[in-house]
Amino acid sequence: MSSKEQKTPEGQAPEEIIMDQHEEIEAVEPEASAEQVDPRDEKVANLEAQLAEAQTRERDGILRVKAEMENLRRRTELDIEKAHKFALEKFINELLPVIDSLDRALEVADKANPDMSAMVEGIELTLKSMLDVVRKFGVEVIAETNVPLDPNVHQAIAMVESDDVAPGNVLGIMQKGYTLNGRTIRAAMVTVAKAKA
């Protein structure tokens, strides 16, 4: 046989065989390079993961700080609102004994005596004016009778048997109570009805 007449599988020409073998070699080379990972690529991937983690921590930190600032702002607003709302509490507490004295003066005044009528009227007007002024600032009087005893606004002094008032209800007021913008600043001292034995 001549050198040109070599046996080829399935009638392929020698150039085709060389090309096929060359393609197989090229196909094998990428597999070999895939096994050899460039250390720089691994380092880049590691750094990217660290960067993503740091960004997530930073975002979480920023959100946490924003939430804390918002909570602080709300608390401050509430504190300021309460300070405005209840700033008068100390002043009102100092004023309550004066109001009580005017109430007691009216209770003991001889209203049937014509000589005392001008004084009684003056005390009534003074008390009314004073109560009108404190009401403008959110003060309300607790002086209702025949209502259920409420420990938030009533202080029970005694229990008295009664047919007219249901047991557990306020029978009488010994000393009026007061609230400032819904908060009790002095509980009303009351007698409470109980069933007859």
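Cβ atoms here come from the backbone N, Cα and C positions, even for glycine.
Sequence-distant contacts (6 or more apart, same chain, Cβ under 8 Å) of ARG73 (mutagenesis position) do not exist in this structure. A mutagenesis experiment is reported in Swiss-Prot for this position, ARG73 to Ala, and the note states: Great decrease in ability to interact with DnaK.
ARG74 to Ala appears in Swiss-Prot as a mutagenesis experiment; the accompanying note says: Great decrease in ability to interact with DnaK. Sequence-distant neighbours of ARG74 (mutagenesis position) (same chain, 6+ residues apart, CB-CB distance under 8 A): none. Annotation note: ARG74 (mutagenesis position) sits in a helical segment as assigned by DSSP.
What Swiss-Prot notes for the published mutagenesis of LYS82 to Ala is this: Great decrease in ability to interact with DnaK. In the three-state DSSP reading, LYS82 (mutagenesis position) counts as helix.
In sequence order, LEU180, ASN181, ARG183 constitute the residues six or more apart from PHE86 (mutagenesis position) in its chain with CB-CB distances below 8 Å. Annotation of the published mutagenesis PHE86 to Ala in Swiss-Prot: No effect in ability to interact with DnaK; the original residue is retained in the structure shown.
According to Swiss-Prot, the mutagenesis experiment ARG104 to Ala carries the following note: No effect in ability to interact with DnaK. Within 10 Å of the C-beta atom of ARG104 (mutagenesis position) sit 11 other C-beta atoms, taking all shown protein chains into account. In the three-state DSSP scheme, ARG104 (mutagenesis position) falls into the helix class.
Swiss-Prot gives this note for the published mutagenesis GLU107 to Ala: No effect in ability to interact with DnaK. If you take the C-beta of GLU107 (mutagenesis position) and look for same-chain residues 6 or more apart in sequence within under 8 angstroms, you find none.
Listed in Swiss-Prot as a mutagenesis experiment, GLY122 to Asp is described as follows: Temperature-sensitive phenotype. Within 10 Å of the C-beta of GLY122 (mutagenesis position) there are 10 other C-beta atoms, taking all protein chains into account.
Cβ neighbour count for ARG183 (mutagenesis position): 13 (other Cβ atoms within 10 Å of its Cβ, all protein chains included). ARG183 to Ala appears in Swiss-Prot as a published mutagenesis result, with the remark: Loss of ability to interact with DnaK.
For VAL192 to Ala, Swiss-Prot lists a mutagenesis experiment annotated as follows: Loss of ability to interact with DnaK. Cβ neighbour count for VAL192 (mutagenesis position) (all protein chains, 10 Å cutoff from its Cβ): 20.
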Candidate mutagenesis positions LYS82, ARG104, VAL192, pick with smallest Cα gap to GLY122 (mutagenesis position): ARG104
Helix, strand or coil at ARG183 (mutagenesis position) [DSSP, three-state]: strand
LYS82 (mutagenesis position) to ARG104 (mutagenesis position) - Cα separation in whole Å: 33
ARG104 (mutagenesis position) and VAL192 (mutagenesis position), Cα-Cα, nearest whole angstrom: 21
